[in-house]
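Novice: Here it is, the structure, as structure tokens.
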Amino acid sequence: MEGGGEALFLDGVGEVTVAVGDDGLSFQPLHQEVSSSCWSSIIMQPKLESKLKFSDVYAVELLEVGPVCEPWNARATVQGKINTEMNRFVIHTVTRPRKRPSPWVPCEYIFGHKDQQTCKTWVEHIKTCINKEQDRPKSLMVFVHPLCGKGRGCKNWETVAPLFERAKVKTKVIVTQRAGHAYDTLASLSDKDLKKFDGVIAVGGDGLFNEILNGLLSTRHTNSYPPTPEGFGYFRNNMKCQEHRNNDLSNSELTGDDANAISGSSNTPDDHEPLLSTTRSTGLDISSSDSSDEPCNGDQVPLVSFPNNWFRLGIIPSGSTDAIVLSTTGERDPVTSALLIILGRRISLDIAQVVRWKSSPSAEVSPTVRYAASFAGYGFYGEVIRESEKYRWMGPARYDFSGTMVFLKHRSYEAKVAFLENGNTHSLTASAENNANGVQTLQYHQNRHRKTICRTNCLICKGTSTSEQNSEDENPDSSRTACETPKWVWSKGRFLSVGAAVISCRNERAPDGLVADAHLSDGFLHLLLIRDCPLPFYLWHLTQFTKKGSDPLSFKFVEHHKTQAFTFISSHDESVWNLDGELLQACEVSVQAFRGLVNLFASGPEV
């Protein structure tokens, strides 16, 4: 089997010599006189390749005795030698069209041999090789949203479920019955039970993924609240805040307001290094722990915490926008996402921690923690989601309708924003005094930075996933300096919207996303402050998002700050935030980015 290879018949090609290497197997025509017809057959079947990598093979199985077709040509048709009955086995792999980006396509290679034992030997050997791919999941918890998008959740799962079954991946499927179902399940799940799974999959949109994310992190992410500027006042008694938060966790009952907004709280002990790289935090590596039902050290089971080197999240897109999937895979395709999960692809993903201090100006200080994977937005972004709740019967079209209604109101909001400035960060670093008179006083940088787009095997994301110091040397574009005391910069006035993009947020309406050069795992937020401006100017700004290659952030009323943390204060009574499409009522929040806090079943976008 090794070395020179063995003669087999390949369906649609003919007799070939198959050789096994360290990373895959390859085949060549056995007879030179028929090589041209073999390869012309492969050319006519673009899904076939002459080499199969084990990293792309997700299953192999024996078939019943049946026909193995020779390559099609006129002579074979005349002679009637198209099909030959023999023992067979099939290799299930993936292929990609040569034009990129493009979806992944399942592909079958059917091999035949006269001897049944030879086929069995090949099957067992290939199984042994693909089982060495250690990153592949064995057991997954799957949440299916039956009503997301246009009701595609259940249908999409029915489409991809056979792929998981064929790959021998066990799945525990839960069809959600109500809002907060996934959150409640994961927040209440014991670590002992969670350790039975290699990951959690959302068959739905960004909202379901956000619910799963918050359910997992609410009691399993240990870190402090975001840093706040001097004068914000809520960290004067930090231990009291943390104690209040821990008490909330021990009760773990949802208030009515919290249930409406993806319920949850987070257990985070005091830590004086809130911007510490998450890769240096102490999290449990599930792959190195005992996954049996037997408890360790008496009755205690090792805690599951995040960041976590093994546990991963995944999305099979079925929502209205699917911005997270498009930003992390480049394809809004359920089959592609399913194959990425089955093959165990992995990337790290930044997560924004959002702490609501007050729900309204008259409310008492009561810190509540939420997490967002793609975007946190106020003003226009929040009002669109709130307005759309009235028109759920319209389906995905409600977002266009609500967006138009909110846009025509052209409402602005008085607010103050403070963000951490880093020395090399490209931003409009105007002071609060300079901004007091409005747009005209902003100092706009005409020479905008060179965009470095995040993609598969992104060097910036790979570099920042190791250590902060190394990332600085390896990635000059990561906009990080070794400043020990980052400076807080205030910006205040009337804003149409305030948004923080964790990732690019690509979607079908915005092909480049909100921030084209946002990275998946560089530890930064992209703070977007849209100041009050005439309605036609705002329309011009919004339409730029729909054009690939445009620069919607180049307007003078737009501030773009790349930062690790920011604080927001508003005096508006009904202030609402949009967190990955979910509502959170809050007039005072602080937000920070956690680098690579979770791992995703994805490989990055091909752009």
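Cβ atoms are placed via backbone N, Cα and C, with glycine included.
Copied straight from Swiss-Prot:
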type: DOMAIN; residues: 135-358; note: domain 'DAGKc'
type: BINDING; residues: His145, Pro146, Leu147, Cys148, Gly149, Thr176, Gly205, Asp206, Gly207, Leu208, Phe209, Asn210, Glu211, Ser320; note: ATP binding site
type: BINDING; residues: Gly204, Gly205, Asp206, Gly207; note: substrate binding site
type: ACT_SITE; residues: Asp206; note: active site, proton donor/acceptor
type: MUTAGEN; residues: Cys454 to Ala; note: 26% reduction of activity
type: MUTAGEN; residues: Cys458 to Ala; note: 36% reduction of activity
type: MUTAGEN; residues: Cys461 to Ala; note: 75% reduction of activity
Novice: What residues, ordered by sequence, lie under 8 A Cβ-to-Cβ from Gly207 (ATP binding site) and sit at least six positions away in the same chain?
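Specialist: Same-chain residues close to Gly207 (ATP binding site) (Cβ under 8 Å, separated by 6 or more) are His145, Cys148, Gly319, Asp580, Gly581, Glu582.
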Novice: If I take the Cα of Cys454 (mutagenesis position) as reference, which of the binding-site residues Gly149, Gly204, Phe209, Glu211 has the closest Cα?
Specialist: Phe209
Novice: I'd like the Cβ neighbour count for Gly149 (ATP binding site), meaning other Cβ atoms within 10 Å of its Cβ, all protein chains included.
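Specialist: Other Cβ atoms found within 10 Å: 19.
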Novice: DSSP on Asp206 (substrate binding site), three-state: which is it?
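Specialist: Its secondary structure by DSSP: helix.
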Novice: Compute the average pLDDT of the predicted model within the domain 'DAGKc' (135-358).
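Specialist: Overall, the domain 'DAGKc' (135-358) comes to a mean pLDDT of 77.
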Novice: Neighbours of the substrate site Gly204, Gly205, Asp206, Gly207: Cβ within 8 Å of the Cβ centroid, same chain, sequence order.
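Specialist: What remains near the Cβ centre is His145, Cys148, Ala202, Leu208, Phe209, Asn210, Ser318, Gly319, Ser320, Asp322, Asp580, Gly581.
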Novice: Nearest to Cys458 (mutagenesis position) by Cα distance: which of the binding-site residues Leu147, Gly149, Asp206 is it?
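Specialist: Sorting the binding-site residues by distance from Cys458 (mutagenesis position), the top entry is Asp206.
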Novice: Based on the record's binding annotation for ATP (His145, Pro146, Leu147, Cys148, Gly149, Thr176, Gly205, Asp206, Gly207, Leu208, Phe209, Asn210, Glu211, Ser320), what whole-number value in Å is the widest Cα to Cα distance?
Specialist: 17
Novice: Here the binding-site residues are Gly204, Gly205; which one has the lowest number of other Cβ atoms no more than 10 Å from its Cβ?
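Specialist: Lowest Cβ count within 10 Å among the binding-site residues (Gly204, Gly205) is Gly205.
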Novice: Please give me the CB contact count at 10 A for Glu211 (ATP binding site), counting all chains in the structure.
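Specialist: Cβ-Cβ neighbours of Glu211 (ATP binding site) within 10 Å number 28.
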Novice: Please give me the CB contact count at 10 A for Cys461 (mutagenesis position), counting all chains in the structure.
Specialist: 25
Novice: If you measure from the Cα of Cys461 (mutagenesis position), which of the binding-site residues Leu147, Gly204, Asp206 is the nearest?
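Specialist: It is Asp206, whose Cα lies nearest.
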Novice: Give the number of CB atoms, excluding that of Asp206 (substrate binding site) itself, located within 10 Å of its CB.
Specialist: 29
